Amino acid sequence: MPLLDYLASHPLAFVLCTILLGLLVGSFLNVVVHRLPKMMERNWKAEAREALGLEPEPKQATYNLVLPNSACPRCGHEIRPWENIPLVSYLALGGKCSSCKAAIGKRYPLVELATALLSGYVAWHFGFTWQAGAMLLLTWGLLAMSLIDADHQLLPDVLVLPLLWLGLIANHFGLFASLDDALFGAVFGYLSLWSVFWLFKLVTGKEGMGYGDFKLLAMLGAWGGWQILPLTILLSSLVGAILGVIMLRLRNAESGTPIPFGPYLAIAGWIALLWGDQITRTYLQFAGFK
């Protein structure tokens, strides 16, 4: 196809197109982050009522990632297409609803911008390759999972498990690791945090993390192979400890306040996939091993 040939031979055009795509995807991720937990809660309630033998709730209006159309949470004004252009509409509207002038949350444009910038970097890092396409899907998934976990302390299986399988499929073709390394990465990724979970619970009687974290690290191992696991665990622990203390201080929260670990795993895994080899070599040279 002429367009694909053009993008393959013009790296800058590929990066710019990927940034624009990232803006659109970022807008959709805002919808996913807002609606998916509510959709899951609806399903849980329906399943609980069925298990308890209760009458099902009256049929509710359709609620999914497509319907109903997005609306202002304050006045209910339905957002029109020209009011939903990523970043542009937010700036044109001055960050306010066109109807009631209520402030629009700053996180919406920030998510769009972050998705665009990360997507552009992936395109620049990998070039016009299958690796770039796969890494874009992973990046978008990690962003959505991180935000949902930060809001609800929840890592949805509907996001984690498909990405785990996608990582194994990608590495069937050797995009990031061999298939054997990816399989071991998935197994060891799950078992490593599972072991820490039970050891911590035996010692303290408390649950230090959720099962979603096990699955997330297994998913990252399926993408990068078992070799990225030590660096991912180390980076996520360091970043989580530092930011966790800062967040507790800022919120004046108690030390027992739960802190989602998923975002730190996602950040660390993403870094390990892109720069793991360079970070490891630099550390070994600094430590005098090479």
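Any Cβ shown, glycine's included, is placed from N, Cα and C.
Under the DSSP three-state reduction, Cys97 (mutagenesis position) is assigned to coil, being neither helix nor strand. Cβ neighbours within 10 Å of Cys97 (mutagenesis position), excluding its own Cβ and spanning all shown chains: 18. What Swiss-Prot lists as Zn(2+) binding site is Cys72, Cys75, Cys97, Cys100.
Cβ neighbour count for Cys72 (mutagenesis position) (all protein chains, 10 Å cutoff from its Cβ): 18. Experimental mutagenesis is annotated in Swiss-Prot for Cys72 to Gly, with the remark: About 80% loss of peptidase activity and complete loss of methylase activity.
Within 10 Å of the C-beta atom of Cys75 (mutagenesis position) sit 11 other C-beta atoms, taking all shown protein chains into account. For the published mutagenesis Cys75 to Gly, Swiss-Prot gives the following note: About 90% loss of peptidase activity and complete loss of methylase activity.
Within 10 Å of the C-beta of Gly95 (mutagenesis position) there are 14 other C-beta atoms, taking all protein chains into account. A mutagenesis experiment is reported in Swiss-Prot for this position, Gly95 to Asp, and the note states: Complete loss of methylase activity.
According to Swiss-Prot, the mutagenesis experiment Lys96 to Glu carries the following note: About 95% loss of methylase activity.
One entry in Swiss-Prot concerns the mutagenesis experiment Cys97 to Gly. Its note says: Complete loss of peptidase and methylase activity.
The number of other CB atoms found within 10 A of the CB of Cys100 (mutagenesis position), across every protein chain shown, is 11. One mutagenesis experiment named in Swiss-Prot is Cys100 to Gly, and its note says About 95% loss of peptidase activity and complete loss of methylase activity.
For Thr18 (variant position), the number of other Cβ atoms no farther than 10 Å from its own Cβ, over all displayed protein chains, is 23. Thr18 to Ala appears in Swiss-Prot as a natural variant; the accompanying note says: In strain: PAK.
With Thr18 (variant position) as the anchor, the candidate mutagenesis positions are Cys72, Cys75, Gly95, Lys96, Cys100, and the one with the nearest CA is Gly95. DSSP assigns Thr18 (variant position) to a helix. The Zn(2+) site, placed at the center of the C-beta atoms of Cys72, Cys75, Cys97, Cys100, has further neighbours from the same chain whose C-beta lies within 8 angstroms: Pro73, Arg74, Gly76, His77, Ser98, Ser99, Lys101, Ala102. Secondary structure at Cys72 (mutagenesis position), taken from DSSP and collapsed to helix, strand or coil, is coil.
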